[in-house]
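Let me begin by presenting the structure, written as structure tokens, before commenting on it.
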Amino acid sequence: MTFPFSGAAVKRMLVTGVVLPFGLLVAAGQAQADSQWGSGKNLYDKVCGHCHKPEVGVGPVLEGRGLPEAYIKDIVRNGFRAMPAFPASYVDDESLTQVAEYLSSLPAPAAQP
């Protein structure tokens, strides 16, 4: 009995069926590791916004202030007044970079009469 596929066909099937999916899985895992919160908006909505959204009125409004990334990282890591510190195990540095970029892209909230 002969095997119906040539050596080249077997290699192509192996690459397509085994190697390629494994590579995609590894790449997806790396992308997940790059930022544990996925995006700056997601982090802001799920963590920061509970105190810092304009309509909440607990912490200072961050939107449209143009706060430097280094300032945001320092406050988040060390805390300040009523704001607790958040360790890197909870909010990674890449996520802080993304939230700083997100906040700088937002306009300042409209002044209240």
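Numbers here mean position along the shown chain, with the first residue as 1.
A Cβ is built for glycine as well, from the same backbone N, Cα and C atoms used for every other residue.
At each noted position, the model has the original residue.
Features reported for this protein in Swiss-Prot:
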type: BINDING; residues: Cys48, Cys51, His52, Met83; note: heme c binding site
type: VARIANT; residues: Asp74 to Ala; note: In strain: NCIMB 9866
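Cβ atoms within 8 Å of the centroid of the Cβ atoms of Cys48, Cys51, His52, Met83 (the heme c site) belong to the same-chain residues Val47, Gly49, His50, Val58, Gly59, Pro60, Leu62, site residues excluded. Across the structure, Cys51 (heme c binding site) and Asp74 (variant position) are spaced 18 Å apart at their Cα atoms. In the structure as shown, the Cβ atom of Cys51 (heme c binding site) sits within 10 Å of 14 other Cβ atoms.
Of all the binding-site residues given, namely Cys48, Met83, the one with the smallest number of surrounding CB atoms inside 10 A is Met83. Counted within 10 Å of its Cβ, the other Cβ atoms near Asp74 (variant position) come to 13, all protein chains included. Rounded to a whole number, the distance between the Cα atoms of Cys48 (heme c binding site) and Asp74 (variant position) is 15 Å.
Across the annotated binding residues for heme c (Cys48, Cys51, His52, Met83), the two most widely spaced Cα atoms sit 11 Å apart.
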